[in-house]
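Among the sequence features in Swiss-Prot, the mutagenesis site Phe88 to Ala is noted as follows: Loss of AHBA synthase activity. Here the residue is the original one, while Swiss-Prot reports the published mutagenesis Asp159 to Ala, Glu or Lys with the comment Loss of AHBA synthase activity. Listed in Swiss-Prot is the mutagenesis experiment His162 to Leu, annotated as follows: 2-fold decrease in AHBA synthase activity. One mutagenesis experiment catalogued in Swiss-Prot, Gln185 to Glu, His or Leu, is accompanied by this note: Loss of AHBA synthase activity. One entry in Swiss-Prot concerns the mutagenesis experiment Arg219 to Ala. Its note says: 10-fold decrease in AHBA synthase activity. As a published mutagenesis entry, Tyr291 to Phe appears in Swiss-Prot alongside the note: 7-fold decrease in AHBA synthase activity.
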Amino acid sequence: MNARKAPEFPAWPQYDDAERNGLVRALEQGQWWRMGGDEVNSFEREFAAHHGAAHALAVTNGTHALELALQVMGVGPGTEVIVPAFTFISSSQAAQRLGAVTVPVDVDAATYNLDPEAVAAAVTPRTKVIMPVHMAGLMADMDALAKISADTGVPLLQDAAHAHGARWQGKRVGELDSIATFSFQNGKLMTAGEGGAVVFPDGETEKYETAFLRHSCGRPRDDRRYFHKIAGSNMRLNEFSASVLRAQLARLDEQIAVRDERWTLLSRLLGAIDGVVPQGGDVRADRNSHYMAMFRIPGLTEERRNALVDRLVEAGLPAFAAFRAIYRTDAFWELGAPDESVDAIARRCPNTDAISSDCVWLHHRVLLAGEPELHATAEIIADAVARA
């Protein structure tokens, strides 16, 4: 039994009268779907502006956002999509469900983001998209990846599910000349329980218009006679969710500023614990939105890491084991897996294998707490690591 107990952390999701008033506003407008109301339209305009994008399209969840973006980028049977081997499974399954082959590549041992050299080595004539995931809100090396994209002609699709409000060398996600997707699932940095968005930079208006049709059963905005222009599905976000997301967006920047300040302290405290290595940074990623507080205990086996997480949870911390390497999940091999064995992929993804075994993360609400709570958090982690 761990002698120390965690302090109270701020609740998540957070809400106040802004969400309440938004829900009433959506209710009273009398139209609760996007084709009849204005909450989704307003949220899309506000979210696009906040991220420097030309357009935003709100959808049902982050996985659908990825599927939709990949589809309008031409991903399908006979194509390949490069993804990080260390990521949530949706990054790979979104491509696999479209009939493509997902090619996992290794990540950097310090930042947990795509290794550009590994990406360059994985590009083939079949590669249709390169998908960087901005892990825990730390943006991937967009300079190196943009150069690979320019040299090969393979476009980037940013999986920004963790990176609401993040920046790379002063540029927002929508200003980096590539399509990006976001998630608004319950634990994310802004949430309506579920939801997602695809943002399109200048020059991608045609893909945006196609995506709108695809996400609405092929129907144009003004269709009243069931003229389905192209094949599609129903991925439309509802008006209630959009009203909540508008309120969530309004407080995003303030929360990011708090998390950033708190991470500076917590990472220093974690780094002082023998055997603990906090997630590294990149000075070019000059605004990290801090979706997770991640750290490694290099050399720890997966079994011992899992026991460590159990002790942290028992003490009251919102702690989690890191993502499993996607090639070590059964789901990865069901559809669109490369013609390689698990061991073959693991040999070229040593960092992923290590991180997925020895990494722990804390939910971002920890970073909304005060300094005393962070000191207490570090003490609990130090005690648990000493017994790991």
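The count begins at 1 with the first shown residue.
Quick reminder: no glycine exception, Cβ is built from N, Cα and C everywhere.
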Pick from Phe88, Tyr291: which of these mutagenesis positions has the biggest number of other Cβ atoms within 10 Å of its Cβ? Tyr291
Collapsed DSSP category at Asp159 (mutagenesis position): strand
Out of Asp159, His162, Gln185, Arg219, the mutagenesis positions in the record, which is closest to Tyr291 (mutagenesis position) when you go by Cα distance? His162
What is the interatomic distance between the Cα atoms of Arg219 (mutagenesis position) and Gln185 (mutagenesis position), given in whole Å? 26
Using the structure shown, find which entry in Asp159, His162, Gln185, Arg219 (the mutagenesis positions) has the sparsest Cβ neighbourhood within 10 Å. Gln185
About how far apart, in whole Å, are the alpha carbons (Cα) of Gln185 (mutagenesis position) and Phe88 (mutagenesis position)? 13
